[in-house]
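Working notes for the structure below.
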Amino acid sequence: MESNGVPMITLSSGIRMPALGMGTVETMEKGTEREKLAFLNAIEVGYRHFDTAAAYQSEECLGEAIAEALQLGLIKSRDELFITSKLWCADAHADLVLPALQNSLRNLKLEYLDLYLIHHPVSLKPGKLVNEIPKDHILPMDYKSVWAAMEECQTLGFTRAIGVSNFSCKKLQELMATAKIPPVVNQVEMSPTLHQKNLREYCKANNIMITAHSVLGAIGAPWGSNAVMDSKVLHQIAVARGKSVAQVSMRWVYQQGASLVVKSFNEARMKENLKIFDSELTAEDMEKISEIPQSRTSSADFLLSPTGPFKTEEEFWDEKD
């Protein structure tokens, strides 16, 4: 366990990752001094795992915060941090994977990543990030060649490990059929209102660590939901345990054997989020949470197309499998 109280998880490749990380998606302060200071503050209060992506447009501010943290002595070495970034869909082509990773490294001012993930199981026509993706730009991903390029990134030392995000069991099976280096992580939505039981069991059987996003319902994001934070079941457990609803939700995820990333720019909540490892939910608590109605918050609508690989949410998530 780290000095900040966050347990370390050993991934199937042997590298160690903090069980809790700070997410950097959908900030209202993109590219601002406030965003950089929030990341710097997170390092100061004890966060050592940061989750970013090319699509989040937060890499540069995070890189500046890391550089400043080193200058201030908040950390002695970049090696104290675990940095995850993600390959955007427009770069999910065999010849663009390595250049995309190298661009992320330039943004972050780092020599290597700890973990590089394929952001979504779909490709787009090459090009810059756009607010609205034209439907005719959505393409099927060649898992074999794209994953081989991800493997090359690891072999060359630009990332210590590779994984995926938003992959279903079916899509993981297809990718792993030709993989030489298996994915160590699958980052997906998971919370008391989306248990992901089948996917968790599949990933556990294949030594893939689930990292949960949207643990609190992604409140504030366009696709967000209040279902977690307004849950009467979670509220009752929180009162009984002397914890917040957020802490109960996060603790539930951790007790399922998953790691997690959460986002807050509020210092008090940053500190609160770190304090989920000092007590356990009881078997009775877990049973109550198992009965919470299930629904998905994340939407893949922006990656659906009548002419693309996935025409419906059900096809994208393989929810009818």
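Placement of Cβ uses the backbone N, Cα and C atoms for every residue, glycine included.
Don't look for the substitutions in this one, it keeps the originals.
These come from Swiss-Prot:
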- Thr27, Asp51, Ser165, Gln187, Ser214, Leu216, Ser264, Arg269: NADPH binding site (BINDING)
- Asn41 to Lys: Increased neopine yield and enhanced velocities for both forward and reverse reactions (MUTAGEN)
- Tyr56: active site, proton donor (ACT_SITE)
- His119: substrate binding site (BINDING)
- His119: active site, proton donor (ACT_SITE)
- Leu129 to Phe: Increased neopine yield and enhanced velocities for both forward and reverse reactions (MUTAGEN)
- Ser279 to Trp: Increased neopine yield and enhanced velocities for both forward and reverse reactions (MUTAGEN)
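A 10 Å cutoff on Cβ-Cβ distances gives Leu216 (NADPH binding site) a total of 26 other Cβ atoms nearby, all chains included. For the pair formed by Tyr56 (active site, proton donor) and Leu129 (mutagenesis position), distance between Cα atoms is given as 10 Å, rounded to the nearest Å. Cα-Cα distances to Arg269 (NADPH binding site) place none of the recorded positions Asn41, His119, Leu129 within 10 Å. Proximity of His119 (substrate binding site) to non-local residues of its own chain (separation of 6 or more, Cβ distance below 8 Å) is seen for Ala53, Ala54, Ala55, Lys86, Leu87, Trp88, Cys89, Ala92, Ser165, Asn166, given in sequence order. Each residue contributes its Cα atom, and for Gln187 (NADPH binding site) and Leu129 (mutagenesis position) these two points are 21 Å apart. In this structure the alpha carbons, written CA, of Leu129 (mutagenesis position) and Ser264 (NADPH binding site) are 25 Å apart. Annotated pair Asn41 (mutagenesis position) and Leu216 (NADPH binding site), C-alpha to C-alpha distance, rounded: 21 Å. Reduced to three states, the DSSP call for Ser165 (NADPH binding site) is strand. In this structure, the C-alpha atom of Ser264 (NADPH binding site) lies 22 angstrom from that of Ser279 (mutagenesis position). Counting in whole angstrom, Ser214 (NADPH binding site) lies 22 from Ser279 (mutagenesis position) by their C-alpha atoms. Over all protein chains present, the Cβ of Arg269 (NADPH binding site) has 15 other Cβ atoms lying within 10 Å.
With respect to Cβ neighbours within 10 Å, the binding-site residues Ser214, Ser264 differ, and Ser264 shows the lowest count. When the Cα atoms are compared, Asp51 (NADPH binding site) and Ser279 (mutagenesis position) turn out to be 25 Å apart.
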